[in-house]
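Just below is one structure, and these are the notes that go with it.
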Amino acid sequence: MKGKTAAGGGAICAIAVMITIVMGNGNVRTNQAGLELIGNAEGCRRDPYMCPAGVWTDGIGNTHGVTPGVRKTDQQIAADWEKNILIAERCINQHFRGKDMPDNAFSAMTSAAFNMGCNSLRTYYSKARGMRVETSIHKWAQKGEWVNMCNHLPDFVNSNGVPLRGLKIRREKERQLCLTGLVNE
């Protein structure tokens, strides 16, 4: 763990400190490798900022209860992050058979849900059908085909229809973590 911090304006915070606090609370299932992946991909900022999507954000990818101009403490950032991770974990448990998943697969899928949101991981809009349809990753998870599920994480690299380098890198890291410890089933 490199203890990476966010770049850019405003005060930064140490991901390693946030991981220690969250893991010490004992409430999340996501393992240390998963927390490192999420934390390093999201970065950590004490001061609120407007993200590229036009949403006020602070801490580690937190968009809930953000007050522009109000700097957060380590404890506040860790509490927000833990709540957001628990939301992502609930998605994986409820919709992707998370309780049956190996820990690394669960942690990687939690990272994807944290980043994309539950609905975007489960379904996408098909122009051809004129409606939202089930994603391949969701289909494989429902079958308990963890290797196939993991190998579909790189399907999610676009933002507004444009592939982003940062998402390609993150999804490949998620895929690698997801496959760690799995055997061909």
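Glycine residues also receive a Cβ, built from the backbone N, Cα and C atoms like all the rest.
Heads up, this one's the original sequence, none of the swaps are in it.
Listed features, source Swiss-Prot:
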MUTAGEN   C13 to A or S  Complete loss of enzymatic activity although still releases from the host inner membrane
ACT_SITE  E42  active site, proton donor/acceptor
MUTAGEN   C44 to S  No effect on enzymatic activity; when associated with A-13 or S-13
MUTAGEN   C51 to D  No effect on enzymatic activity
ACT_SITE  C51  active site, proton donor/acceptor
Closest of E42, C44, C51 to C13 (mutagenesis position), Cα positions, recorded positions only: C44
E42 (active site, proton donor/acceptor) and C51 (mutagenesis position), distance between Cα atoms, whole Å: 11
Fewest Cβ neighbours within 10 Å, where candidates are the mutagenesis positions C13, C44, C51: C51
E42 (active site, proton donor/acceptor) - helix vs strand vs coil (DSSP): helix
